[in-house]
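Here is the structure we will look at.
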Amino acid sequence: MIYEKVAEELISSSYTIAFTGAGISTASGIPDFRGPQGLWKKYSPELASIEYFEKDPKNFWGFYSLRMRGLFEAQPNKAHYSLAELEKMGIIKVIITQNIDGLHQKAGSKNVIELHGTMRRSYCVLCLRTYDSLNVLSMIEKGNLPPRCDCGGIIRPDVVLFGEPVKNIYEALSIAYESDLVISIGSSLTVYPANLIPQTVKERGGKLIILNMEETPLDSIADYVVREPVEISLPKILENVRQKILS
């Protein structure tokens, strides 16, 4: 059975990392981006670009505040909790995520690298003062659009917008360079340069496990591919790991 084999790989690995995408959070009510019901089927990606923020911050925040509210209301699902437990057991060393929802930390994960930033924090573009994004939402709900800092600068979410470089990519790639196993969870593996992380592990002689409902460009080089919702597959993997450790 594939879950037993994946569990064996995780246990025998000396340095496993998890690479997560939007698909791990869909069961939490957060739409992915490129799937059949994805966010970019309903909205133009331009709305989440640095160019649009600079050109029209008022309407940028009109879109982003709606998305932000949905992320704050979301709760971790079984996939997040299973990953946090695997980290607690020492199986997963680092979680590298493309997500900005903060659900890994909410589920109890400690060692998380956020490639695209976090929706939970915002900052002033002039003085760089940081804000809890919940407080920024309160400003917007009181009619302050776009939200402004005390210094007069416009506040923006601390996320990577289209047209901006990815955060922490070199740190993430250095970790991938040392890893002998990467488990990719809920990622389309189409977004560059983030998709270099699983590729780097494979190129260094490591193994790649893909958990994703849709096909990915890296399926052909993966050691295992599991086509099942990740909120189902990850708890099964966790249970198999527990059984093998206890036996």
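The backbone N, Cα and C atoms fix where each Cβ goes, and this holds for glycine too.
Although substitutions are noted, the structure shown does not include any of them.
What Swiss-Prot annotates here:
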- H116: active site, proton acceptor (ACT_SITE)
- F33, I100, D101: nicotinamide binding site (BINDING)
- C124, C127, C149, C151: Zn(2+) binding site (BINDING)
- 1-244: domain 'Deacetylase sirtuin-type' (DOMAIN)
- H116 to Y: Loss of function (MUTAGEN)
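Here the features listed in Swiss-Prot are painted onto the structure.
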residue	record	DSSP (3 states)
I100	nicotinamide binding site	coil
H116	mutagenesis position	coil
C124	Zn(2+) binding site	strand
C149	Zn(2+) binding site	coil
Spatial neighbours, same chain, of D101 (nicotinamide binding site) - Cβ under 8 Å, 6+ residues apart: S25, S28, I30, L71, A74, M119
Cβ-Cβ neighbours of C127 (Zn(2+) binding site) (radius 10 Å): 11
Residue among binding-site residues I100, C124, C127, C149, C151 with Cα closest to the Cα of H116 (mutagenesis position): I100
Among I100, C124, C149, C151, the one of these binding-site residues whose Cβ has the fewest neighbouring Cβ atoms within 10 Å: C151
Chain-mates of C124, C127, C149, C151 with C-beta within 8 Å of site centroid, Zn(2+): V125, L126, L128, R129, R148, D150, G152, G153, I155
Integer Cα-Cα distance in angstrom, C149 (Zn(2+) binding site) to I100 (nicotinamide binding site): 22
Separation of alpha carbons, C124 (Zn(2+) binding site) and I100 (nicotinamide binding site) (Å): 18
